[in-house]
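Below is one structure; the comments refer to it alone.
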Amino acid sequence: MGLFGKTQEKPPKELVNEWSLKIRKEMRVVDRQIRDIQREEEKVKRSVKDAAKKGQKDVCIVLAKEMIRSRKAVSKLYASKAHMNSVLMGMKNQLAVLRVAGSLQKSTEVMKAMQSLVKIPEIQATMRELSKEMMKAGIIEEMLEDTFESMDDQEEMEEEAEMEIDRILFEITAGALGKAPSKVTDALPEPEPPGAMAASEDEEEEEEALEAMQSRLATLRS
């Protein structure tokens, strides 16, 4: 570290351009991930409406928690995009410095952004590879592994669930519900066609459908 070009096989300008291309590619991956999670969330919303109409309080709560997890995952992905934009700006600055000084320089901004990006599971492998290349080039210093960030996630999740369930149910049902119901008698938005409620689904099938939905969301967030 510090000796620019010590083990470099490519010119600095070529390295910076390659890093920028990889970052943009990962941004597209993140965009797809966000869209997939949001599409699945729409399905969850419809399931919450159905469960509310049937007075299935436990199902409403489980699905609301899934939505909280999904929205939290989407927020983290948007944050990762912001960090990637910071790295891209840093790469532009490196090219400007390279033209003047003839070598790459250390960047605290890039360092901070990369420290955050290597913790994002969806892009972790690529970001670790990039960080190693940037360390060799002297742009960033060696980063320590930080594995403690998500230790309190479960506890925070429970607290958030208690606070957010009512709000989410109110939001999904356009105000027809303010909290998880014990029995719903009020008309909800987008009512079922006549006769649809008469044929209630088998309980086991509903459980399987719920588990399948949870599994899909967990896969998208992983």
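Keep in mind that glycine also has a Cβ here, set from the backbone N, Cα and C atoms.
Just so you know, the substitutions we noted aren't modelled in this structure.
According to Swiss-Prot, the experimentally introduced change Arg28 to Ser is described as follows: Impairs HIV-1 release; when associated with 24-S-A-25. Swiss-Prot documents Val48 to Asp as a published mutagenesis change and attaches the note Induces assembly with CHMP2A into helical tubes in vitro; when associated with D-64. Enhances inhibition of HIV-1 budding in vivo; when associated with D-168 and D-169. As a published mutagenesis entry, Lys54 to Ser appears in Swiss-Prot alongside the note: Abolishes dimerization; when associated with N-56; E-59 and 62-D-E-63. Quoting Swiss-Prot on the mutagenesis of Gln56 to Asn: Abolishes dimerization; when associated with S-54; E-59 and 62-D-E-63. For Val59 to Asp, Swiss-Prot lists a mutagenesis experiment annotated as follows: Abolishes interaction with CHMP2A and assembly into helical tubes in vitro; when associated with D-62; D-168 and D-169. The mutagenesis experiment Val59 to Glu is recorded by Swiss-Prot, whose note states: Abolishes dimerization; when associated with S-54; N-56 and 62-D-E-63. Per Swiss-Prot, mutagenesis Val62 to Asp is noted as: Abolishes interaction with CHMP2A and assembly into helical tubes in vitro; when associated with D-59; D-168 and D-169. Under mutagenesis, Swiss-Prot gives Ala64 to Asp with this note: Induces assembly with CHMP2A into helical tubes in vitro; when associated with D-48.
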Integer Å distance between the CA atoms belonging to Val48 (mutagenesis position) and Gln56 (mutagenesis position): 9
Spatially closest candidate among Arg28, Val48, Lys54, the listed mutagenesis positions, to Val62 (mutagenesis position) (Cα to Cα): Val48
Other CB atoms, at most 10 A from the CB of Val62 (mutagenesis position): 21
